[in-house]
Amino acid sequence: MEKNLPDIFFFPNCVNVFSYKYSQDEFSNMSNMERDSFSLAVFPVIKHRWHNAHVVKHKGIYKVSTEAHGKKVSPPSLGKPSHINLTAKQYIYSEHTISFECYSFLKCITNAEINSFDEYILRGLLEAGNSLQIFSNSVGKRTDTIGVLGNKYPFSKIPLASLTPKAQREIFSAWISHRPVVLTGGTGVGKTSQVPKLLLWFNYLFGGFSTLDKITDFHERPVILSLPRIALVRLHSNTILKSLGFKVLDGSPISLRYGSIPEELINKQPKKYGIVFSTHKLSLTKLFSYGTLIIDEVHEHDQIGDIIIAVARKHHTKIDSMFLMTATLEDDRERLKVFLPNPAFIHIPGDTLFKISEVFIHNKINPSSRMAYIEEEKRNLVTAIQMYTPPDGSSGIVFVASVAQCHEYKSYLEKRLPYDMYIIHGKVLEIDKILEKVYSSPNVSIIISTPYLESSVTIHNVTHIYDMGRVFVPAPFGGSQQFISKSMRDQRKGRVGRVNPGTYVYFYDLSYMKSIQRINSEFLHNYILYANKFNLTLPEDLFIIPTNLDILWRTKEYIDSFDISTETWNKLLSNYYMKMIEYAKLYVLSPILAEELDNFERTGELTSIVQEAILSLNLRIKILNFKHKDNDTYIHFCKILFGVYNGTNATIYYHRPLTGYMNMISDTIFVPVDNN
């Protein structure tokens with residue numbers, strides 16, 4: 001469906017678009033094209049004003065029940081009015097008088113084509129739309145947006161590129177076309193903070209209708225923004241909640257969905273047209289309950305995120321619109337062109353609000369000499385922070401590959417620099433309290449982080465990024481450090497330049513960058529299980545196909561050996577984490593054990609009942625040899641003796657030397673096997 005967004009329906013960015021109420025005199029002076037724009041108001045008016053409304057007679061005048069109180073009456077017959085009273089907004093007949101809006105209410109019936117609407121209908125739609133506050137103009141003030149979505153406070157002023165009239169038109173045309181949309185834009189143009197808000201607005205106005213050419217029944221469904229991490233769900237939902245003029249979730253168009261969500265973050269009065277911020281796993285449980293699907297951080301290739309893309313593509317007729325948002329298409333453009341049916345590609349040009357300077361610090365050691373390379377890197381980092389120092393009261397972020405490196409680099413820097421040092425990553429509790437210290441300190445703060453800070457938390461006073469250019473890529477029973485991709489570099493660099501000018505200092509040669517195929521270093525059971533649930537054909541229906549298909553087929557055989565029905569698997573997928581696929585054998589044994597095992601997966605609390613149950617699975621590991629690492633840590637070189645990766649080598653750390661065998665409880669807990 002080719003449909004352009006008329007100017008009067010732009011979302012108010014409170015910069016050059018404001019909420020506005022049009023007068024009948026203004027309508028009289030408009031061109032026919034401008035007048036026809038009001039025909040589209042019939043869709044939001046039917047949904048939000050006329051739904052369950054009826055005709056009443058109020059002081060002798062026929063009106064809609066949403067205009068005035070009165071006794072329900074039979075509607076009058078309507079021909080051409082003999083007189084128009086613009087001041088009273090009424091059509092006058094010889095036998096009766098009817099309000100502009102009531103006239104339109106009676107004329108806008110199912111199957112009526114909107115290009116047939118005459119001036120009389122359009123004037124009534126203008127009045128109904130004014131009451132809903134759905135119109136906008138280039139003149140106005142922020143306070144005019146109060147109440148547009150039931151908000152008590154005005155919308156935020158947003159000068160970002162994604163809310164310009166040009167971008168709004170382009171995004172609307174793609175949304176209403178029902179084609180899959182791939183949206184890119186530089187960090188700082190407002191992809192995640194503004195585009196979901198814009199799609200919420202379009203959904204509020206026009207969502208649920210099969211066409212905008214004529215009046216039909218509608219099926220209202222919310223928008224969902226699917227994200228890879230809980231931290232992102234909380235961050236972005238709070239940002240959009242505030243920018244729409246709300247201070248509380250209840251009654252707002254914003255809802256959150258993630259596992260073990262606290263009571264205070266549940267919207268008890270959600271809107272049918274609203275937007276749900278959800279983790280990928282919970283998005284999959286009710287994927288077809290949503291009209292518009294937005295998948296963010298596509299470049300990360302989160303496993304469940306990639307599965308959602310595959311499922312949505314397979315069942316695209318069950319979703320009205322799908323948006324894939326990513327910082328860059330460097331790694332995925334060609335695959336998306338082939339994989340998605342007739343995709344639309346939108347790029348929002350623009351950059352961060354403030355300039356970012358780049359500084360390259362050369363490491364003279366070759367990365368193949370890993371230990372020497374890292375020691376040189378740490379020396380270079382100290383020099384760089386001394387030369388390129390954040391101002392007092394500001395902060396810098398050091399990006400390293402792993403949690404262990406966070407502690408290693410913090411210890412090294414603390415001995416050599418007089419600044420406040422902090423660590424932030426996904427396993428750190430009470431990040432907000434750390435940020436309070438960062439924001440309140442008059443000193444320079446240096447935050448050492450994993451790739452977690454690429455997107456999960458916005459640091460408002462950061463002015464400098466120190467990027468080591470590496471990431472730890474987990475693999476079954478291990479993992480390795482790799483150099484980052486261009487998209488990861490763009491994300492890290494974009495952490496500055498939002499509030500003040502920034503500096504991006506990088507310590508790696510750009511030639512080292514490469515795309516990361518995460519699927520080649522993942523457990524593949526989720527691909528098998530969700531393929532069964534959603535009737536995907538493997539491997540061709542997968543967004544990213546593993547290089548080694550033998551592992552995919554071995555995983556399928558292993559899952560089949562559990563002798564668990566597809567129906568039971570689907571229930572397990574919807575209710576439990578199953579961080580180890582073998583836990584499924586325990587979840588089906590009894591509700592009491594399932595509850596305790598679920599609690600262990602969520603909180604880490606290991607009861608004796610759960611431990612004994614997991615030990616019964618005999619997840620055996622053979623210890624080949626060991627070596628002393630430091631005071632209370634020994635590195636054990638082992639071989640996996642169970643599952644798809646039987647025979648795979650693994651490295652396990654333990655507080656004392658072991659020989660023989662150990663049993664795996666989780667990816668971090670191991671129990672020595674008693675040799676007696």
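Backbone N, Cα and C define each Cβ position, glycine as well.
Here the original residues stay in place, and none of the substitutions has been built in.
Under the three-state DSSP scheme, Met33 (variant position) falls in the helix class. Counting every protein chain shown, the number of other Cβ atoms lying within 10 Å of the Cβ of Met33 (variant position) is 8. Record note (Swiss-Prot), natural variant Met33 to Thr: In strain: Garcia-1966. The unchanged residue is displayed.
Gly147 to Ala appears in Swiss-Prot as a natural variant; the accompanying note says: In strain: Garcia-1966. In the three-state DSSP classification, Gly147 (variant position) falls within coil.
Residues annotated as domain 'Helicase ATP-binding' in Swiss-Prot, with sequence analysis given as evidence: 172-347.
Feature annotation from Swiss-Prot assigns ATP binding site to Gly185, Gly186, Thr187, Gly188, Val189, Gly190, Lys191, Thr192; the stated evidence is sequence analysis.
The annotation domain 'Helicase C-terminal' is assigned in Swiss-Prot to 366-542.
Swiss-Prot lists Glu595 to Lys among its natural variants, and the accompanying note reads: In strain: Garcia-1966. Every protein chain shown contributes to the tally, and the Cβ of Glu595 (variant position) ends up with 11 other Cβ atoms within 10 Å.
In the predicted model, residues of the domain 'Helicase ATP-binding' (172-347) average a pLDDT of 93. Considering only the binding-site residues Gly186, Gly190, Thr192, the residue whose Cα is spatially closest to the Cα of Met33 (variant position) is Gly190. Cα separation, Gly186 (ATP binding site) to Gly147 (variant position), rounded: 32 Å. Fewest Cβ neighbours within 10 Å among the recorded positions Gly147, Gly185, Gly188, Gly190: that distinction goes to Gly147.
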